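Q: Structure below; questions to follow.
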Amino acid sequence: MSCPYAGNGNDHDDSAVPLTTEVGKIYGEYLMLDKLLDAQCMLSEEDKRPVHDEHLFIITHQAYELWFKQIIFEFDSIRDMLDAEVIDETKTLEIVKRLNRVVLILKLLVDQVPILETMTPLDFMDFRKYLAPASGFQSLQFRLIENKLGVLTEQRVRYNQKYSDVFSDEEARNSIRNSEKDPSLLELVQRWLERTPGLEESGFNFWAKFQESVDRFLEAQVQSAMEEPVEKAKNYRLMDIEKRREVYRSIFDPAVHDALVRRGDRRFSHRALQGAIMITFYRDEPRFSQPHQLLTLLMDIDSLITKWRYNHVIMVQRMIGSQQLGTGGSSGYQYLRSTLSDRYKVFLDLFNLSTFLIPREAIPPLDETIRKKLINKSV
């Protein structure tokens, strides 16, 4: 059956006149389907003991790797656009579009796991012996995605060796080394946030105004707590306010913030965190609308990678349990479970921004000077 969108529905029309004399490639040639569809080599079949589900296992992982390649392609283009002193609104829109594409791809990858789970543990055991020493830990493209996103080497969980040592060929190791040296998406987003208009001390000086608003907000909370007639309830409220004051101190005191960065509990520089908070507060302003979408999509990417890791962990536990080693010699389930921690969450600071919110009515109002600046300035 021919494609209904390609013509009048006939398989062949002898009277049709070609629209061009250029020689093109037919569908299969263009997509190189001869290579793509001939790349499923079932080792169980070569061993004269074919296992039906090995084919599903191969297809699923090859599909993952194809989508990983597209994610890397999108990340590289986004990093190129972000690597500039000024990013105009047109580029910001394109970055948002491509990040959204990555989000949709990751949603597809998350939804792909249940297809693999149609295979039972016994079915998997029938061909698992053929997989060693292969392991998902050896997915070069996934490691490149992590590095290009901004997962730091010191934040990684070690299991037997450095993660890059599992790759034996020099080309793969060079790719890993280059991805570690090149500016990551995290670094480029940080630079971009540091340039957020309105942070200048000689201008709107958002950070000073925000501190004043927080002080007034907490003081109002104290006054309200002091009017509490029940002593125990009053003390509890005052204690809670002091805890909140300490939380705010962690962003207002640069030394405390830097200590949290060194400890791995924060990722952004102090200035970049200020920019992220400002964009969050004023996201309804036209100039900050796209930047806010960009930050939201970065969180979506982090969340979906975590969901994919979690689904992978649960699937591995169902297939091999929690005590066996992985086929590549890793600690299997235990190692995978350890990657679900916040140390693998690249844009952790964006998730924690809600900790520092204040009521809408307490947000410092924008003056006319900064409004005009936002109209005329790209971020």
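In case you wondered, yes, glycine gets a Cβ from its N, Cα and C as well.
Keep in mind that this structure shows the original residues, not the substituted ones.
According to Swiss-Prot, the protein carries these features:
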- Phe57, Ile58, Ile59, Thr60, His61, Arg128, Thr327: substrate binding site (BINDING)
- Asp123 to Ala: Strongly reduced enzyme activity (MUTAGEN)
- Tyr236 to Phe: Strongly reduced enzyme activity (MUTAGEN)
- Arg309 to Ala: Strongly reduced enzyme activity (MUTAGEN)
- His312: heme binding site (BINDING)
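Structural setting of the listed features?
A: Around the Cβ of Arg128 (substrate binding site), the number of neighbouring Cβ atoms within 10 Å comes to 17.
In the three-state DSSP assignment, the secondary structure recorded for Asp123 (mutagenesis position) is helix.
Its Cβ placed at the centre, Tyr236 (mutagenesis position) has 13 other Cβ atoms within 10 Å.
Other Cβ atoms within 10 Å of the Cβ of Arg309 (mutagenesis position) number 16 in total over all chains. Classification of Arg309 (mutagenesis position) by DSSP places it within a helix.
Listed in sequence order, Val113, Gly136, Leu336 are the same-chain residues at least 6 apart in sequence whose CB falls under 8 Å from the CB of His312 (heme binding site).
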Q: Non-local Cβ contacts of Asp123 (mutagenesis position) (under 8 Å, 6 or more apart, same chain)?
A: Val51, His52, Asp53
Q: Restricting to the same chain and to sequence separations of six or more, state which residues have a Cβ under 8 Å from that of His61 (substrate binding site).
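A: His61 (substrate binding site) has long-range Cβ partners Gly136.
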Q: Please report the distance from the Cα of Thr60 (substrate binding site) to the Cα of Arg309 (mutagenesis position), rounded to the nearest angstrom.
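A: About 16 Å separate the Cα atoms of these two residues.
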Q: Please give me the CB contact count at 10 A for Ile59 (substrate binding site), counting all chains in the structure.
A: 14
Q: Taking only the Cα atoms, work out how far Arg309 (mutagenesis position) lies from Phe57 (substrate binding site), in Å, as a whole number.
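A: If we compare the Cα positions of Arg309 (mutagenesis position) and Phe57 (substrate binding site), the gap is 17 Å.
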Q: Any idea what the Cα distance is from Ile59 (substrate binding site) over to Tyr236 (mutagenesis position), rounded to a whole Å?
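A: If we compare the Cα positions of Ile59 (substrate binding site) and Tyr236 (mutagenesis position), the gap is 58 Å.
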Q: Counting across all protein chains shown, how many other Cβ atoms sit within 10 Å of the Cβ of Phe57 (substrate binding site)?
A: 20
